[in-house]
Amino acid sequence: MTDVEGYQPKSKGKIFPDMGESFFSSDEDSPATDAEIDENYDDNRETSEGRGERDTGAMVTGLKKPRKKTKSSRHTAADSSMNQMDAKDKALLQDTNSDIPADFVPDSVSGMFRSHDFSYLRLRPDHASRPLWISPSDGRIILESFSPLAEQAQDFLVTIAEPISRPSHIHEYKITAYSLYAAVSVGLETDDIISVLDRLSKVPVAESIINFIKGATISYGKVKLVIKHNRYFVETTQADILQMLLNDSVIGPLRIDSDHQVQPPEDVLQQQLQQTAGKPATNVNPNDVEAVFSAVIGGDNEREEEDDDIDAVHSFEIANESVEVVKKRCQEIDYPVLEEYDFRNDHRNPDLDIDLKPSTQIRPYQEKSLSKMFGNGRARSGIIVLPCGAGKTLVGITAACTIKKSVIVLCTSSVSVMQWRQQFLQWCTLQPENCAVFTSDNKEMFQTESGLVVSTYSMVANTRNRSHDSQKVMDFLTGREWGFIILDEVHVVPAAMFRRVVSTIAAHAKLGLTATLVREDDKIGDLNFLIGPKLYEANWMELSQKGHIANVQCAEVWCPMTAEFYQEYLRETARKRMLLYIMNPTKFQACQFLIQYHERRGDKIIVFSDNVYALQEYALKMGKPFIYGSTPQQERMNILQNFQYNDQINTIFLSKVGDTSIDLPEATCLIQISSHYGSRRQEAQRLGRILRAKRRNDEGFNAFFYSLVSKDTQEMYYSTKRQAFLVDQGYAFKVITHLHGMENIPNLAYASPRERRELLQEVLLKNEEAAGIEVGDDADNSVGRGSNGHKRFKSKAVRGEGSLSGLAGGEDMAYMEYSTNKNKELKEHHPLIRKMYYKNLKK
């Protein structure tokens, strides 16, 4: 295997089964969809603003205004990356008035829609056979997924636009500057993009969209970032662009003196004339849509001109620590930096003896994602997004086998490091002595000229004093050129503590892998200049329908708060409220019922809780094993092995340490009793724990995902926000308001008022620290860590709110006084006598 382009594909249900009306019956109407909420909210907003008397959300019957807030967070990486490009996009798209015909007469309702009134757009006579519509104002694309041309159109749109929402029948995309950069990087020409959009659109493509596409693609590829002898150089073939960069107030001062001098413009122009003389232009025939489709689907249209075969004639050097600043500034001035690696012609770095084993098979979607990265003998830096359980690791391994240079892999935890090493040895011919591991427990280096190193973000990003062995390995990593770097769970890279690893390690090609390209801090757009554009994003529903991942039934179970708990909930502080709705007795009973129900079906069940106190209480009450951050490694392995291979252990409780670091393909049911507020990423990562089910290809099989939510609490708002990412991927959450038969199960927990009052008293006695969320032990969670990636140690004294009962020993604490003199006397006695003395003292 020499290139991904040479691959040949090996091969080219019902989501909600009938489980009985008694089980999934609902006493209330289904909740309104996001579209209905937005529509009702917009209809009433103007009226409410005129009166200024009450909240607009209250005018929508049965809806709360916090649901409206989910609209801003429901969109994925596309909207996050667009936030930084708003000014540029608006400048290119603002001139939409030129698209309105002169003879257009607004009707009586045009004023209600204002800028969203597109009644002036004229449908084409054959619009029924065309699958998409493009908004002239913001570049949003609506695709009919039931159209005969939908499959080809999806492959095209994923290349040129960002997927926003992809439910069953209607998909939404958005054209952004970054998505167009990615399209040009895989070989598409500007005219080809406009031509195909025009042929697929129900209405003529607006002039504003055409100008936006031309403006975003005209400057791509004119500035390159290359690595020579472990030094970074900015290169360009045009003298005016070089002069502009050097005169820039940000980039100019970052230039450092080197022996690479800029050639005179006359020489540059003469070389350009010699290079381009006699070369025919190669454009895809606009009349041949199939040719353009094949060019997009294939990933590269094999351009005849080899304009990159010779070295750039203009260059200047920048320092390693300035790489991020320069790349970001180039994005801002509309000259995005191109990072391509001509690995076939790189004879300076030694080759790595690595190939896929003959038994290794690449799935079609994995091959398609790799074709976006490789083309024309070059490797492009960028990001590939695949759902959990879809084989992201194998994609990275295949890319490493294609480049055949030294590889470094960065993961989020030491557990992931060992998994990556094991996967490399399983799927390819790499020898164990060429595969090194760099963690807190293992500090290895390969002894040959080239090899593989697997490490964590925390180990590389650490800025504290290192041990001798650790510093020796770090010098080894930073003192050489790497052909390829794989960034697992790449969504953690924008964090302040980890983004420095991108420039610390000098790598020619970068590949970011993730299932959830979302962050709650809107820093996901930084990946466009830290790593590169998004090269490919798979459709979760499509992979599920083809059997590559499991079909999942998602449900939100509403658990009413008992009267005693809700009364205390209304009067307590925010942190104590969290503990009350997590320890809701009705939620406990629902969890117990679902565990018993699915154990009878033969399912393997995982129960997730971010709150350690609740995790222990639930698990001990039900007699189930549990794992959290303080669980010893050996005990973890024993519990996981029994869960996988012991028929008597069918349920385990996990804290957030199981979100990403634990691979349990046997799990078929997941129950979530507490979570990390409104984190969309965590919701998708937890769903991924059951997407790897081994029986996913069995007819009629489904995996089950339950989110238990205490009704009429803040948890309902967080739950709606968390589901936004999965809803955009096409998943539907069924609302269950009552579990029939729950009251009749034997040994129902907290069935009597007395038991519920005792539980409430125990919860109220707990201090607010018990309501906290466990800090993860991996790089995927930056909470509780310092700027260098190390865990923050608790201080001896913590300032916080308290009560007089706590000072008086009323929080389940006892006061004990010891006599120092008596203790000294007891030291001279036999240990048995000392034990009897202390025993009597406690009585």
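Note: Cβ is positioned from N, Cα and C throughout, glycine not excepted.
Original residues fill every noted site, and no substitution is shown.
The feature ATP binding site is assigned by Swiss-Prot to L386, P387, C388, G389, A390, G391, K392, T393. Taken from Swiss-Prot, the feature domain 'Helicase ATP-binding' applies to 373-535, supported by sequence analysis. The domain 'Helicase C-terminal' annotation in Swiss-Prot covers 589-743. What Swiss-Prot says about the mutagenesis result for K392 to R is this: Lethal in vivo. Defective in translation in vitro. Swiss-Prot gives this note for the published mutagenesis E489 to Q: Loss of DNA translocase function of TFHII. Looking at Swiss-Prot, the entry for natural variant W427 to L says: In suppressor mutant.
When other Cβ atoms within 10 Å of the Cβ of K392 (mutagenesis position) are tallied across all protein chains shown, the result is 22. Sitting within 8 Å of the Cβ centre of L386, P387, C388, G389, A390, G391, K392, T393, and not among those site residues for ATP, are the Cβ atoms of A515, I549, G688, L691. Ranking the binding-site residues L386, C388, A390 by how many other Cβ atoms lie within 10 angstroms of each Cβ puts C388 at the bottom. Computed over the domain 'Helicase C-terminal' (589-743), the whole-number mean pLDDT of the model equals 87. In this structure, the CA atom of T393 (ATP binding site) is 10 Å away from the CA atom of W427 (variant position). Across the structure, C388 (ATP binding site) and E489 (mutagenesis position) place their CA atoms 11 angstrom apart. In three-state terms derived from DSSP, E489 (mutagenesis position) belongs to neither a helical nor a strand segment and is classed as coil. Applying an 8 A CB threshold to same-chain residues 6+ apart, the list for G391 (ATP binding site) reads R363, Q366. For the pair formed by K392 (mutagenesis position) and L386 (ATP binding site), distance between Cα atoms is given as 6 Å, rounded to the nearest Å.
Spatially close to G389 (ATP binding site) yet at least six residues away along the chain are I549, A550, P665, G688, L691, R692, judged by Cβ distances under 8 angstroms. Of all the recorded positions listed (T393, W427, E489), E489 sits in the most crowded Cβ setting, with the most other Cβ atoms within 10 Å. For P387 (ATP binding site), applying a Cβ distance below 8 Å and a minimum sequence separation of six or more within one chain yields A515, A538, W540, L543, I549, G688, L691, Q729. Nearest Cα neighbour of E489 (mutagenesis position) among the listed recorded positions (L386, A390, W427): L386.
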